[in-house]
Amino acid sequence: MSAELNVPIDPSAPACPEPGHKGMDYRDWVRRSYLELVTSNHHSVQALSWRKLYLSRAKLKASSRTSALLSGFAMVAMVEVQLETQYQYPRPLLIAFSACTTVLVAVHLFALLISTCILPNVEAVSNIHNLNSISESPHERMHPYIELAWGFSTVLGILLFLAEVVLLCWIKFLPVDARRQPGPPPGPGSHTGWQAALVSTIIMVPVGLIFVVFTIHFYRSLVRHKTERHNREIEELHKLKVQLDGHERSLQVL
C-alpha cells in the first residue's frame, strides 16, 4: 500500500502517533494518518464485497429450495389430478390449468438451473478463509442472473403457484353434485362443488393482493435502506476528502 501511494513509512514509528509526539513532526503524522484512512477504506471495500458474496449465496440457496419444492408440487398436482370422465369441464378451465402448470414448472426449473450452475462456484470461494479470494467469485459478473433467479422463484413463481391452487380447486370441486350425463355444466351457484370452488377463489384473491402489496413494500424498503447506506458512505468519503485537503494545505504552508 505504501509503495502504491509513494509515501515513506518509518517502521519504528508507533501505530497511532500524536502530532506532538516526541521524535515525529507534523508532516510525518499527517502521512501516517493518511495511510491509516486509506487502509481502513480498503478493508471496508473488501467487507462490502464479502457481504455481497454471502447475500448472493443466500439468494441462490433460497431460490433452489423454493423452486424445487413448488415445481415438484405442480408436477404431482398435474399427474395426480383425477378428471371426471362423465363431467364436461369448461374448455377455458382445462386450457388455463394446463398452461399455468407448464409455465409454473418452466419458471421454477429455469431458476433452479441458474442456482445449480452458479451456486457451486460461489460456495467454493466462500469456504476459503482468505480475504483476497473474493476476486475469484463470479457473483459480481453473474449478479443479473442471480437476481433473475431470485425474482422468478420468489415473485413470479409464487404468483403462478397461487393461480395453480385456484385452478386445481375448480377442477377438483366443480364436478361435485353436478349432473352425470353429458351436456353443458349447470348454472352458477346451482351445486355444492361450484360454491366450494368459488369460496377458494374468494379467499385466494385477497391473499394474492396482500402478497403483491407486501412484495412492493419490501422492495421499496430495501431500496430505501440501500440508498441511506450509500448516502452515509458518500458523506464519509466527503469528510475524508475535506480532511485530506486540509492536511495538504497544511503541508504546503509548512
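Even glycines carry a Cβ here, placed using N, Cα and C.
None of the substitutions listed is reflected here, since the structure keeps the original residues.
According to Swiss-Prot, the protein carries these features:
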MUTAGEN   GLU80 to Gln  Has dominant negative effect. Impairs store-operated Ca(2+) influx. Decreases regenerative Ca(2+) oscillations
MUTAGEN   GLU233 to Ala  Reduces fast Ca(2+)-dependent inactivation; when associated with A-235 and A-236
MUTAGEN   GLU235 to Ala  Reduces fast Ca(2+)-dependent inactivation; when associated with A-233 and A-236
MUTAGEN   GLU236 to Ala  Reduces fast Ca(2+)-dependent inactivation; when associated with A-233 and A-235
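If you measure from the Cα atom of GLU236 (mutagenesis position) to that of GLU80 (mutagenesis position), you get 60 Å. Summarising the environment of GLU80 (mutagenesis position), the number of other Cβ atoms within 10 Å of its Cβ, over all protein chains shown, is 7. Each residue contributes its Cα atom, and for GLU235 (mutagenesis position) and GLU80 (mutagenesis position) those atoms are 59 Å apart. Taking the C-alpha positions, the distance from GLU233 (mutagenesis position) to GLU80 (mutagenesis position) comes to 55 Å. Neighbour counts were taken as the number of other C-beta atoms within 10 angstroms of each residue's C-beta; across the mutagenesis positions GLU233, GLU235, the minimum falls on GLU235. In the structure as shown, the Cβ atom of GLU236 (mutagenesis position) sits within 10 Å of 12 other Cβ atoms.
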